[in-house]
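As recorded in Swiss-Prot, the features of this protein are as follows:
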type    : residues     : note
DOMAIN  : 1-113        : domain 'WH1'
MUTAGEN : Thr36 to Ala : Does not affect interaction with NFATC2; when associated with A-38 and A-52. Attenuates inhibition by AKT; when associated with A-38 and A-52
MUTAGEN : Ser38 to Ala : Does not affect interaction with NFATC2; when associated with A-36 and A-52. Attenuates inhibition by AKT; when associated with A-36 and A-52
MUTAGEN : Ala43 to Ser : Does not affect interaction with NFATC2. Decreases interaction with NFATC2; when associated with N-22 and 53-L--S-56. Markedly decreases interaction with NFATC2; when associated with T-30; S-31 and 53-L--S-56. Impairs interaction with NFATC2; when associated with N-22; T-30; S-31 and 53-L--S-56
MUTAGEN : Ser52 to Ala : Does not affect interaction with NFATC2; when associated with A-36 and A-38. Attenuates inhibition by AKT; when associated with A-36 and A-38
MUTAGEN : Gly54 to Asp : Decreases interaction with NFATC2
Amino acid sequence: MSTAREQPIFSTRAHVFQIDPATKRNWIPAGKHALTVSYFYDATRNVYRIISIGGAKAIINSTVTPNMTFTKTSQKFGQWADSRANTVYGLGFASEQHLTQFAEKFQEVKEAARLAREKSQDGGELTSPALGLASHQVPPSPLVSANGPGEEKLFRSQSADAPGPTERERLKKMLSEGSVGEVQWEAEFFALQDSNNKLAGALREANAAAAQWRQQLEAQRAEAERLRQRVAELEAQAASEVTPTGEKEGLGQGQSLEQLEALVQTKDQEIQTLKSQTGGPREALEAAEREETQQKVQDLETRNAELEHQLRAMERSLEEARAERERARAEVGRAAQLLDVSLFELSELREGLARLAEAAP
């Protein structure tokens, strides 16, 4: 394969569909995810191709010819018929802009294919494989659902001088438009289902986060209660500190007042000595411990307040997520109802059109 063919002229991402070969009416998706769709120039055969690879096989390998026509059937869906492959391809894009870019590039490539055919018939050679087409890569973007109808006879290319549509072609066109509406409703329904699944996942994550915050809050509250009890114990211990007092020994009536005074002075000295040795450091240590514990309690209370604030915020987010999920469910329900109505109307329309087609000469 040449270098010119290996480098795409233009690439984008889209959901790929093919017309059902049995019914020629319904679309068959090529996969659940969007695929890369590219324009290539085959220098060996001097042709332009639209190629899309899914896994190990080519989903699209369509040679662009001058008589092909790319038709926009909705804001995000387009299609073209490939007579060589005997099928109709449909592409669903993420936005109308992507569809417009692909359609414009289709026109450029078709014109380049026409010039290539003319030069080939004249015996000339093309010096530029892209005929002035600038390479352009469209960055991938998340795909929304796309849709389109299909009856191969309705998608054949038409030249500018083609005659106006006959009555039979007009009926077929009406039937094709009905199929467009059906596929559009189905695509919107699938898009709403995806949105609902995403909201459900976000709700589960929010519930898990809220449960985790509640566990942390309970642990912080238990720690704060334990520290409060410790502070109360230390305060009670400080209030009930036993002050050493001198024991009064039984004195006989024969002891003199001087001996009693000397004994009292001796005990006072012992008390002062004990206070200087043990009382001061212990009180200072207990005061420091109480101050540190109180600081921890204040820090924990501040942290608890922050956690409670965060918990309230998480609960508000949870309620918003639940409300959003309910809205999504309501939208899905409305879409399902509208789809049922549209399918019923489409069925009646098909029956009427079938009767008209049978009655037409």
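Placed from the backbone N, Cα and C atoms, the Cβ positions cover glycine too.
Here the original residues are kept at every noted site.
It should be emphasised that the depicted structure is a prediction, and the values quoted were computed from it without experimental measurement.
Taking Cβ-Cβ distances under 8 Å and a sequence separation of 6 or more, the neighbours of Gly54 (mutagenesis position) in its chain are Val16, Ala30, Gly31, Leu35. Cα separation, Thr36 (mutagenesis position) to Ala43 (mutagenesis position), rounded: 21 Å. Across the domain 'WH1' (1-113), DSSP classifies residues as 22 helix, 51 strand, 40 coil. For the pair formed by Ser52 (mutagenesis position) and Ser38 (mutagenesis position), distance between Cα atoms is given as 6 Å, rounded to the nearest Å.
In this view, the densest Cβ surroundings among the mutagenesis positions Thr36, Ser38, Ser52 belong to Ser52, judged by other Cβ atoms lying within 10 Å.
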